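Colleague: Okay, handing you the structure first.
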Amino acid sequence: MAAASVTPPGSLELLQPGFSKTLLGTKLEAKYLCSACRNVLRRPFQAQCGHRYCSFCLASILSSGPQNCAACVHEGIYEEGISILESSSAFPDNAARREVESLPAVCPSDGCTWKGTLKEYESCHEGRCPLMLTECPACKGLVRLGEKERHLEHECPERSLSCRHCRAPCCGADVKAHHEVCPKFPLTCDGCGKKKIPREKFQDHVKTCGKCRVPCRFHAIGCLETVEGEKQQEHEVQWLREHLAMLLSSVLEAKPLLGDQSHAGSELLQRCESLEKKTATFENIVCVLNREVERVAMTAEACSRQHRLDQDKIEALSSKVQQLERSIGLKDLAMADLEQKVLEMEASTYDGVFIWKISDFARKRQEAVAGRIPAIFSPAFYTSRYGYKMCLRIYLNGDGTGRGTHLSLFFVVMKGPNDALLRWPFNQKVTLMLLDQNNREHVIDAFRPDVTSSSFQRPVNDMNIASGCPLFCPVSKMEAKNSYVRDDAIFIKAIVDLTGL
């Protein structure tokens, strides 16, 4: 007899992903790598299939429920019931943890000479190395951890500052541009040499400062001279003849334009009168259009109200349809459950004798060989109407010592409705048979339960651990004689001795 599987308890703790492989100062062995992130294991956990994972990686994988072990699938060693990742069966691998933490490590930061063990790196140096590159939260640039504070205070172009002249907030990169427009920025008068004149008062100073050079008042008619404010009158006296000549020239140039403007004025009056007539016509048209717009707006509002009512009705009907779909879905589930129970009741027997026909044998065996469906459970059967509930479990490509060479057949004690009235542990002789369909050479094996085994105690879960015959029938024997497999089907018979019940 052989037990199928046992699931040890486990727990998970959330930490960080694995250590970078650049940390190790020696050649890295594959057994120290996480099967998920492929980095050095951090707080290793071992799954029931034997693969190791970082605590963080395993928790991430199991966040959506139990999963198939990707490493088993990749290595081609997937095993049904074993290659499953679940929190209840994973456990902390303290031996691997001690090995990993004792590995020699070096700091990966350029220029850092720190050396020690991986455990010392995690507890004393990780995240604290002054030469480690970190991201500046302001400018998003990379700076060394030891220089981060100085960078944030004096060098970061995105650091927050305030103008020392007007106290306006700005970032470091915009200080110079702000000084070009700052109203309090100090300026120096080129005329009188006065310093620290706020920009907002500089133009007032220029108007009153006698030393500032300003354009001549006749610059509009051609004088290009600039003179100090206090010498403006002296300049006008000295340049009186030139200014009069410039003024005369401007007047002579403007005279013909004035005549043209007079003629243009009469044309403009005529155009204005024409435009007034057109405007009156357009006003009448606009009044008509306004009334039409109001009518269309009222129609649109009525349509909008009707649309909202229709939308509310559609939403109400949609909600009812969803409720009906949910109700139909629940009824479908209930119907499927009832159909399954009816099928189980039709297949069940109540005298301790059960014959199980396995159809599509070739296809099911091929699926077992491929590892897709290695085991099949039979319908339940009973020793009596109120007796023990049992089923069979068969591995068409073998299990354990019989894998690949034998047909493995197991007996399973299931949780039944009348277990409280029965005698435990289960102690009835069990006979298992592969029937020769010519009724000559049946393959028979029998055993009496080991009452100390958990397989035969009163079930706590839906079914106990399977127990039976991993070497029940050689595959070669079945293939050599075609009377065991006929019409692509085999028959398994189980007989439970009812003596003493």
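In case you wondered, yes, glycine gets a Cβ from its N, Cα and C as well.
Substituted residues are absent from this model; it holds the original ones throughout.
Features from Swiss-Prot:
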MUTAGEN   SER11 to Asp  Slight increase of TNF-dependent activation of NF-kappa-B and activation of JNK
MUTAGEN   SER11 to Ala  Reduces global phosphorylation. Partial reduction of TNF-dependent activation of NF-kappa-B and activation of JNK
MUTAGEN   LYS31 to Arg  Abolishes 'Lys-63'-linked polyubiquitination
MUTAGEN   THR117 to Ala  Loss of phosphorylation site. Abolishes activation of NF-kappa-B
MUTAGEN   ILE285 to Ala  Strongly reduced interaction with BIRC3
MUTAGEN   VAL288 to Ala  Strongly reduced interaction with BIRC3
MUTAGEN   GLU292 to Ala  Strongly reduced interaction with BIRC3
DOMAIN    351-496  domain 'MATH'
Colleague: Measuring CA to CA, name the entry from the mutagenesis positions LYS31, THR117, GLU292 that ends up nearest ILE285 (mutagenesis position).
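Modeller: So, of the listed mutagenesis positions, the one sitting closest to ILE285 (mutagenesis position) is GLU292.
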Colleague: How long is the line from the C-alpha of GLU292 (mutagenesis position) to the C-alpha of THR117 (mutagenesis position), rounded to the nearest angstrom?
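Modeller: About 87 Å separate the Cα atoms of these two residues.
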Colleague: Would you mind giving the whole-number mean pLDDT across the domain 'MATH' (351-496)?
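Modeller: That region's mean pLDDT is 93.
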Colleague: How many Å separate the Cα atoms of THR117 (mutagenesis position) and VAL288 (mutagenesis position)?
Modeller: 91
Colleague: Tell me which residues of the chain lie with their Cβ under 8 angstroms from that of VAL288 (mutagenesis position), as long as they are six or more apart in sequence?
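Modeller: When sequence neighbours closer than 6 are ignored, VAL288 (mutagenesis position) has nothing within Cβ distance under 8 Å.
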